[in-house]
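I have placed the structure first, in the form of structure tokens, so that the comments after it can refer back to it.
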Amino acid sequence: MRKLTKMSAMLLASGLILTGCGGNKGLEEKKENKQLTYTTVKDIGDMNPHVYGGSMSAESMIYEPLVRNTKDGIKPLLAKKWDVSEDGKTYTFHLRDDVKFHDGTPFDADAVKKNIDAVQENKKLHSWLKISTLIDNVKVKDKYTVELNLKEAYQPALAELAMPRPYVFVSPKDFKNGTTKDGVKKFDGTGPFKLGEHKKDESADFNKNDQYWGEKSKLNKVQAKVMPAGETAFLSMKKGETNFAFTDDRGTDSLDKDSLKQLKDTGDYQVKRSQPMNTKMLVVNSGKKDNAVSDKTVRQAIGHMVNRDKIAKEILDGQEKPATQLFAKNVTDINFDMPTRKYDLKKAESLLDEAGWKKGKDSDVRQKDGKNLEMAMYYDKGSSSQKEQAEYLQAEFKKMGIKLNINGETSDKIAERRTSGDYDLMFNQTWGLLYDPQSTIAAFKEKNGYESATSGIENKDKIYNSIDDAFKIQNGKERSDAYKNILKQIDDEGIFIPISHGSMTVVAPKDLEKVSFTQSQYELPFNEMQYK
């Protein structure tokens, strides 16, 4: 039994937990005030959307892009329509003429140019996003028409402009010295909520924007409340101090499967899950020259040591489906099957022997040239499911004669390691439905992505060039075939081991309607939600 379950049982026995019989005063007050208060393990951070210090779920309430990516493709948002030149290098956007920033400043072509130029001033920071390297210039054609010129054709351009950041819009009056790369004075966007009171590491209020250009929010306020994951978040939801939780963009799941079930069983809450949004994976660092993971045969062996079916069923409680390939088939251009290695310990053992790592008579750990087969794995300590998976894999690796040292760190530290290459193995995830496949594939060769992980591939330059070429292809079938070829080579290298197809989980009051999802695991349409 989990620690949380034991804690809950003791509190229930002592009568300290409120029961779900309609007597939860905290929930009733929030409904009356048309308010949601969600639990989060981290402060919302810096709400400047042109850098990466803030919570994307919070930023998406404040800021908006030119276009929206939906299950039916790219749709208008701040741009009511657009034209693309025959050579695919010029995008002309025709803007809405009824939009204002939260500070009253009109949203127009000049504001669009200033914002995109501001993002481009810091383009090294955005190199993981291919379009940032291709924007040549932005021209104002008239008050509500703007022209975006690329250095070369790039088919995913609109999809990348539709992302929650960085190509979203801040009031030019908030710029510092005419730009945003060194911060902004305030956080005025065009979205359905305005940032209200923000108490660092405690809470942040997002108040309804009564002057919003689109359909106004049915909620008066959404509040983010900072607290530890686990018992604290669970009890807060039980008492009605908070009444909403979701798998956030920092990789954390504040509530584990036991607490989700208990909250639902009270009758006060509903639990909803999205379609597959991304792929949870194990990244094996081919560039770690001082470790056995630099050996392709060892990486392939590790691929046969991951029992994704057992992980999905027993650790993830069936909430996520086993991932047999890096991208699910609901991802754009991924209309093919490419099964990765199956769980097979005998095959793993054979590959380790082939790589020269032998089991000795006096040790359970394999050795080669007098050196033990030892690896370090990193997981997000804010994710209880990652911790459980790490512990499970530690036991599996031990069976194979590998000493696996597991380390829990913050999501920020994990991201730093991904960039620096200071890891043997780590848990990570694909960029997500809104971004993929282009963003994760582009990240295979980017410093801020997985360049360190792929740097040990013998023919990496050839693969990197294939990636650049694929992004120029306008024909859908040809582009899909190009992606398939790239992914086949990457899978053969054993660097990205898919585990499960992750979805977004929401816990909401039972009487909250229109709880839905977008194409992104990084945002929720709070403005559409309403109480019965």
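Each residue, glycine too, has its Cβ placed from N, Cα and C.
So, quick note: what you're seeing has the original residues, none of the substitutions.
Annotated features in Swiss-Prot:
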- Tyr52 to Ala: Strong decrease in StP/metal binding (MUTAGEN)
- Trp128 to Ala: Strong decrease in StP/metal binding (MUTAGEN)
- Arg165 to Ala: Does not bind StP/metal. Significantly reduces metal accumulation (MUTAGEN)
- Arg165, Arg418, Asn448: staphylopine binding site (BINDING)
- Arg250 to Ala: Does not bind StP/metal (MUTAGEN)
- Trp431 to Ala: Does not bind StP/metal. Significantly reduces metal accumulation (MUTAGEN)
- Tyr435 to Ala: Strong decrease in StP/metal binding. Slightly reduces metal accumulation (MUTAGEN)
- Asn448 to Ala: Slight decrease in StP/metal binding. Slightly reduces metal accumulation (MUTAGEN)
- Tyr522 to Ala: Does not bind StP/metal (MUTAGEN)
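Sequence features annotated in Swiss-Prot and their locations in the structure.
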| residue | record | DSSP (3 states) |
| --- | --- | --- |
| Tyr52 | mutagenesis position | coil |
| Trp128 | mutagenesis position | coil |
| Arg165 | mutagenesis position | coil |
| Arg418 | staphylopine binding site | helix |
| Trp431 | mutagenesis position | coil |
| Asn448 | mutagenesis position | coil |
| Tyr522 | mutagenesis position | coil |
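Ranking the mutagenesis positions Tyr52, Trp128, Trp431, Tyr435, Tyr522 by other CB atoms within 10 A of the CB puts Tyr52 at the bottom. Nearest Cα neighbour of Tyr522 (mutagenesis position) among the listed recorded positions (Tyr52, Arg418, Trp431): Trp431. The subset of mutagenesis positions (Tyr52, Arg165, Trp431, Tyr435) lying with their Cα within 10 Å of the Cα of Asn448 (mutagenesis position) is empty, i.e. none. It is 14 Å from the Cα atom of Arg418 (staphylopine binding site) to that of Trp431 (mutagenesis position). For Tyr52 (mutagenesis position), the nearest of the mutagenesis positions Trp128, Arg165, Trp431, Tyr435 in terms of C-alpha separation is Arg165. Here Arg165 (mutagenesis position) comes close to Pro49, His50, Tyr52, Met56, Glu59, Tyr63: these same-chain residues lie at least six apart in sequence, with C-beta atoms under 8 angstroms from its C-beta. Looking at the residues that bind staphylopine per the record, Arg165, Arg418, Asn448, the two CA atoms farthest apart are separated by 20 Å. By a simple count of nearby Cβ atoms, those within 10 Å, the most crowded of the recorded positions Arg418, Asn448 is Arg418. Rounded to a whole value, the Cα-Cα separation of Trp431 (mutagenesis position) and Trp128 (mutagenesis position) is 11 Å.
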